[in-house]
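Feature annotations, courtesy of Swiss-Prot:
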- TYR18, SER19, ASP74, ALA162, TRP163, THR164, LYS216, GLU217, GLN218, PHE219, ALA220: ATP binding site (BINDING)
- ASP15 to Asn: Loss of ATPase activity (MUTAGEN)
- ALA141 to Glu: Increased ATPase activity (MUTAGEN)
Amino acid sequence: MIVNDNQNILYVGIDFGYSKTVIMTSRGKSLSLKSLVGYPKDFVGLARLGRPYLVGDEAFEMRSYLHLRNPLLDGLLNPISEQDIDVTRHFISHIIKCAEPAAGEKVFAVIGVTPRFTAANKKLLLKLAQEYCQNVLLMSAPFLAGNSIGKASGSIIIDIGAWTTDICAMKGRIPRPEDQSSIAKAGSYIDERLKNSILERYPALQINANIARMVKEQFAFVGRPQLVAACEFRSAGKAVRCDVTEQVRAACESPFAEIAERIGAVLCVVPPEDQALVLKNIVITGAGAQIRGLPEYVKSMLAPYGDARVSIANEPLMEACKGALSMAQEIPPHFWGQL
């Protein structure tokens, strides 16, 4: 890690995700919080909270009092109204406060975002972040993750998040649009498929997206079952235990046919003489990397392209943020104004 010699600058790396956002600073502070902002439903909530809004895990814990809002809609910023923009503004304000800049200290931040972000999304996020930071740079989250794990060239990074699966061919430079692909099939897509599949098999169960996500987080796997997914649910207010192993498998596998196609498309932008080598250097990051059996399953899906080697990053939930902080520290201070 490069040492921060300028005591008036706090470098911040941010992985801005649909479900969770991760923050790291050049002073060693690190935290993860839910990407949520909650606003009181009525005067009862306002009196109970004593604040106009709550952010992150605190908002989720107090959700019975709140209207919960996500800064991202379908994985993108939602600039439909000024209220929507305020959600993002309040969230960014909170995470910069969490970074704890000292009085008079400048904040230089690199924010990792999905390649799915449009030019309008990037412009809006930069504008809002610049209200709280002196310098801000937006970069592709899978690209940042690849740099963090030492795969800056000759590899493909697959970043499986909550809303998008992002794929990036690492070529030793900032990726161009053709070097990346993004698909809106990831954790939330699996949650919805799992919820519907369980209800189809057990229609009397009381299950929502939160329950489906908890089941997935405990039992997620692809390929051959490694354990029985026997869970306790509620039916007519009573506890019941059901085997949902097959439903978990089917839901977790559901995005990967299209993901494999997108990996193949990204592979095609690599020079043909390098494709076999790159195919042996595929790394998965993000929360989806925790799905059991994933490297072997993705390898089998890529068989038409050749002999693939697929691995999981050492810290899949942190790599994009680590890469963002490292990038922020590597950029000379006098270069920021030129970016």
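If you go along the chain as it appears here, the first residue is 1 and each next one adds 1.
Using the three backbone atoms N, Cα and C, a Cβ is placed for every residue, glycine included.
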Taking DSSP as the reference, which of helix, strand or coil describes ASP15 (mutagenesis position)?
strand
Would you identify which of the recorded positions ALA141, ALA220 has the most other C-beta atoms lying within 10 angstroms of its C-beta?
ALA141
If you draw a 10 Å sphere around the Cβ of LYS216 (ATP binding site), how many other Cβ atoms fall inside it, taking every protein chain shown into account?
23
Name, in the order they occur in the sequence, the residues of the same chain whose CB lies under 8 A from the CB of GLN218 (ATP binding site) and which sit 6 or more residues away.
ALA229, CYS231
With an 8 Å cut-off on Cβ-Cβ distance and a minimum sequence separation of at least 6, pull the same-chain contacts of ASP15 (mutagenesis position), or say none.
THR21, VAL22, ILE23, GLY112, ALA141, LEU144, ALA320, CYS321, ALA324
If you measure every Cα to Cα distance among TYR18, SER19, ASP74, ALA162, TRP163, THR164, LYS216, GLU217, GLN218, PHE219, ALA220, the residues said to bind ATP, what is the biggest one in Å?
25
Counting Cβ atoms within 10 Å of each candidate's own Cβ, which of the binding-site residues TYR18, TRP163 comes out highest?
TRP163
Show which residues of the chain containing ASP74 (ATP binding site), separated from it by at least 6 in sequence, have their CB under 8 Å from its CB.
TRP163, ALA184
